[in-house]
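**Q** To start, I am sharing the structure in question, which I have written as structure tokens.
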Amino acid sequence: MELENIVANTVLLKAREGGGGKRKGKSKKWKEILKFPHISQCEDLRRTIDRDYCSLCDKQPIGRLLFRQFCETRPGLECYIQFLDSVAEYEVTPDEKLGEKGKEIMTKYLTPKSPVFIAQVGQDLVSQTEEKLLQKPCKELFSACAQSVHEYLRGEPFHEYLDSMFFDRFLQWKWLERQPVTKNTFRQYRVLGKGGFGEVCACQVRATGKMYACKRLEKKRIKKRKGESMALNEKQILEKVNSQFVVNLAYAYETKDALCLVLTIMNGGDLKFHIYNMGNPGFEEERALFYAAEILCGLEDLHRENTVYRDLKPENILLDDYGHIRISDLGLAVKIPEGDLIRGRVGTVGYMAPEVLNNQRYGLSPDYWGLGCLIYEMIEGQSPFRGRKEKVKREEVDRRVLETEEVYSHKFSEEAKSICKMLLTKDAKQRLGCQEEGAAEVKRHPFFRNMNFKRLEAGMLDPPFVPDPRAVYCKDVLDIEQFSTVKGVNLDHTDDDFYSKFSTGSVSIPWQNEMIETECFKELNVFGPNGTLPPDLNRNHPPEPPKKGLLQRLFKRQHQNNSKSSPSSKTSFNHHINSNHVSSNSTGSS
């Protein structure tokens, strides 16, 4: 029993480390798997792709890199990219150095005598920016100037890009991105835990070596529990939210028995484990503050999509290899219709907000209550309305949430106590974060006085704790309870519409990030000498014929060897080849 767990963990750790070889977990055939199609095969994509500058040149990571490469080959455009890079650097500069960095940008790019002067930024805007810089520099100082540059780039430069080999290469990447995804796209490793409809296991993309967590939703279990809308809702929300503080959906596919969500793998365990199983319960305030800030950023990204999470609790906050956190398990999240409120008594006992317990209509307010519960628990080492391991009925916990005030020990600083009280205000209308400004209001609380959120969002701040890379922060394989077999449920063609909505393959932004992070983009994104067209982008160069299979090569060789034979034997042999060829094709298509 113990041996099985050791073997499973050893295999997983080796996969996480890249297998110990130069390929870093990639298949021997990874270049074959990611071989570009000839550009002639991308014409349908060219006709149908949405030609939106923001999407193609900014939001999509590979699109952004290729547009930059295009600009760097055009005299006069390179300085615009350099200016945008400088503005991005300015926004993550420490507050005390903003003035100095701002002056550098003004002098280099917004002064007429400069060799890289950005003429497209109007003089009135330059004067306003300079005045604000002299008064008090802020993070958003150059936002309007950057917007002005983007407005210029989305014009003639963007249209030139669409006719360039760089956009053709982007179409090749999109063609690869849209290839079918199946269970054979991945290697499967040990079970990490259980979800509502099935197991969660570690997996690895064969082509890139990137590790993910695969959440299996058993088809029969979904159908028995009538969970189709819940499963599809989670998938669609994950697909739309692109946040470094929320687990990302990279792939969605189906097998004969299950629907599979391939998600960011978080190897560092959950906050519940770290609060209660690593020394004395709770964290030092500095560590609690860091996690609270990242959770707040994740909520802000969800709320930007008008999505309320509704299930904030320590076990749903996961740590990655480096100690950063992400919000996971969006099964109870729901998108709120524009200008509307929703109702629903869902969540976890002890963490549900008063308005949820009272079955009142609400918007995003339950998430700020949940944040208050989390900050309290991280510092105190127990939840605000229930003692650690306290045996108490659900009704009593609900009563405490509605009627009693939480108790604060010596562990809380005045700022920590203040933010918890303001987030745990029972009247949602008076709660911190529930006004028009939302997360921005919470960020201004004195508890976060020393937190530079721009640098945090850019991944430039070191976490207070880094998980052990040689540890597997989950239960032993045999301690994870297995699901029972679902009986009395049959799958039929009426389920196919739901499966087709779910199994949509790769998700653009995570897939493109995977190509960049695993250096597949760097290795494959090669053009001809001195910027010339490579054969796969040359319309006058016919595409390479597909490689022949082993059987075809053997038959060809045998045919050549027998070409000197008598006509009768040759006819007989050809008949034999044709028979085998038909048989082989039949087998291959099954």
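These residue numbers are counts, starting from 1, taken along the chain as shown.
Cβ atoms are placed via backbone N, Cα and C, with glycine included.
At each noted site, the model still has the original residue.
Okay, these came from Swiss-Prot:
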type	residues	note
DOMAIN	53-171	domain 'RGS'
DOMAIN	186-448	domain 'Protein kinase'
BINDING	Leu192, Gly193, Lys194, Gly195, Gly196, Phe197, Gly198, Glu199, Val200, Lys215	ATP binding site
MUTAGEN	Lys215 to Arg	Failed to phosphorylate p53/TP53
ACT_SITE	Asp311	active site, proton acceptor
MUTAGEN	Arg388 to Ala	Nuclear exclusion; when associated with A-389; A-391; A-393 and A-394
MUTAGEN	Lys389 to Ala	Nuclear exclusion; when associated with A-388; A-391; A-393 and A-394
MUTAGEN	Lys393 to Ala	Nuclear exclusion; when associated with A-388; A-389; A-391 and A-394
MUTAGEN	Thr485 to Ala	15-20 fold defects in kinase activity; when associated with A-484
MUTAGEN	Leu551 to Ala	No detectable plasma membrane localization; when associated with A-550; A-554; and A-555
MUTAGEN	Phe555 to Ala	No detectable plasma membrane localization; when associated with A-550; A-551; and A-554
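I'm curious about the neighbourhood of these features; can you describe it?
**A** Confidence across the domain 'RGS' (53-171), taken as the mean pLDDT and rounded to a whole number, stands at 93.
With a 10 A radius on its CB, Leu192 (ATP binding site) counts 22 other CB atoms from all the protein chains.
Other Cβ atoms within 10 Å of the Cβ of Lys215 (mutagenesis position), summed over all protein chains shown, number 30.
Take the CB of Asp311 (active site, proton acceptor) and look out to 10 A: across all protein chains shown you find 22 other CB atoms.
Arg388 (mutagenesis position) falls outside any helix or strand according to DSSP and counts as coil.
Annotation for Lys389 (mutagenesis position): no same-chain Cβ neighbours under 8 Å separated by at least 6 residues are found.
Summarising the environment of Lys393 (mutagenesis position), the number of other Cβ atoms within 10 Å of its Cβ, over all protein chains shown, is 9.
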**Q** Round to the nearest Å and give the CA-to-CA distance linking Asp311 (active site, proton acceptor) with Val200 (ATP binding site).
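**A** Spelling it out, the Cα of Asp311 (active site, proton acceptor) and the Cα of Val200 (ATP binding site) are 19 Å apart.
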**Q** Of Lys194, Gly198, Val200, Arg388, Lys393, which recorded positions come within 10 Å of Lys215 (mutagenesis position), going by C-alpha to C-alpha distance?
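**A** Cα filter at 10 Å returns Lys194, Gly198, Val200.
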**Q** Counting by DSSP secondary structure, give me helix, strand and coil numbers for the domain 'RGS' (53-171).
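**A** Helix, strand, coil within the domain 'RGS' (53-171): 86 helix, 0 strand, 33 coil.
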**Q** Cα-Cα, whole number of Å: Lys393 (mutagenesis position) versus Gly196 (ATP binding site)?
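**A** A Cα-Cα distance of 23 Å.
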**Q** Which one of the recorded positions (Lys194, Arg388) has its C-beta surrounded by the most other C-beta atoms within 10 angstroms?
**A** Lys194
